[in-house]
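Okay, structure first, notes after.
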Amino acid sequence: MIFTNAILVISALLPATVLSLQHTEDSLFPARCWPDPCAGITFQNDTYVCGDPRLGPVVLPQKFPLNNELRTYARFGALCPAEFLDKWATDVAPNGTYIYPPANGFALDTEEQPILGNATLPVGMKLDRFGSEYGTFLAPLGAPYIERSLPPSNLNTFDGMYPYNYHVYQVTKEFVVGLGPIAPWFEQPGMGTQFVTYTNVLGLIDDGYLRRLDESEYDEKVEYSNPYTPGPNQ
């Protein structure tokens with residue numbers, strides 16, 4: 001309710017701005033979740049949807065390439081926020097944590113075995129991830145967020161140098177990863193490609209296998225992992 005009331009207060013002061021904010025709020029939740037889409041959620045911080053860090057930031061990126069990667073994102077699928085947490089976290093209460101998929105998030109075959117194999121990433125390949133450099137998951141540059149099966153909290157900013165916790169890298173020495181399709185999870189369809197490394201990303205940087213890229217080094221359409229991702233000027 002506090003989240004909704006904040007929008008209404010701003011509307012009295014900034015009518016033009018609030019139209020955009022109200023549209024943003026409306027589009028966050030399925031219509032059936034109204035009039036109180038945040039029911040059952042403990043408010044903690046107005047940076048986050050319903051005030052809960054697990055539900056991710058209220059404002060999503062507007063700048064290429066992140067706006068394209070999130071263009072098809074429906075944060076909660078057909079669920080209301082409390083239903084989403086009830087399904088995907090250990091508890092709706094703030095102390096609940098997300099439940100992650102088995103088998104490192106790889107899709108499973110008909111015998112419930114993960115579909116993956118080893119692959120060598122070539123020098124020059126560009127990769128990205130939403131998450132800290134202590135993690136071991138990477139994706140082809142520009143993969144849509146819905147294909148990654150990540151929770152909304154992976155979009156939270158912890159370091160101002162990396163808004164939305166987004167990091168881009170280039171392979172500088174060949175290395176081997178586990179490669180395979182991503183299982184559906186967190187109300188997302190998944191089925192993108194993930195690379196699981198055998199040491200964390202920070203270790204790969206320190207050992208010279210990866211280097212961090214600046215924005216100017218990944219701003220061309222041709223660099224992206226799929227042919228349907230528009231470039232920054234489209």
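Cβ atoms here come from the backbone N, Cα and C positions, even for glycine.
Just so you know, the substitutions we noted aren't modelled in this structure.
The domain 'TNT' feature in Swiss-Prot is assigned to 120-212; the stated evidence is sequence analysis.
Swiss-Prot gives this note for the published mutagenesis ARG129 to Ala: Abolishes the NADase activity. Close to ARG129 (mutagenesis position) in the fold, though at least 6 residues off in sequence, lie GLY135, PHE137, LEU138, ALA139, TYR166, HIS167, TYR169, VAL201, each with a CB less than 8 Å from its CB.
Residues or ranges marked as active site by Swiss-Prot on the basis of experimental evidence: ARG129 (among others).
There are 23 other CB atoms within 10 A of the CB of PHE130 (mutagenesis position), with all protein chains counted. Here Swiss-Prot describes PHE130 to Ala as a published mutagenesis experiment; the accompanying note says: Reduces the NADase activity.
As a published mutagenesis entry, PHE137 to Ala appears in Swiss-Prot alongside the note: Abolishes the NADase activity. Of all the Cβ atoms in the protein chains shown, 20 others lie within 10 Å of the Cβ of PHE137 (mutagenesis position).
According to Swiss-Prot, the experimentally introduced change GLN194 to Ala or Lys is described as follows: Abolishes the NADase activity. Sequence-distant neighbours of GLN194 (mutagenesis position) (same chain, 6+ apart, CB under 8 A from its CB) are GLY105, PHE106, PHE137, LEU138, ALA139, ARG148, LEU179, GLY180, PRO181, ILE182.
If you look up Swiss-Prot, you'll see GLN194 (among others) marked as active site, on the strength of experimental evidence. The DSSP secondary structure for GLN194 (mutagenesis position) is strand.
Annotated Ca(2+) binding site per Swiss-Prot: SER216, ASP219, GLU220, GLU223, in sequence order. Classification of ASP219 (Ca(2+) binding site) by DSSP places it in coil, neither helical nor stranded. Around the Cβ of ASP219 (Ca(2+) binding site), the number of neighbouring Cβ atoms within 10 Å comes to 14.
Annotated pair GLU220 (Ca(2+) binding site) and PHE130 (mutagenesis position), C-alpha to C-alpha distance, rounded: 20 Å.
Of the recorded residues, SER216 (Ca(2+) binding site) and PHE130 (mutagenesis position) place their C-alpha atoms 18 Å from one another. Of all Cβ atoms in the protein chains displayed, 17 besides its own lie within 10 Å of the Cβ of GLU223 (Ca(2+) binding site).
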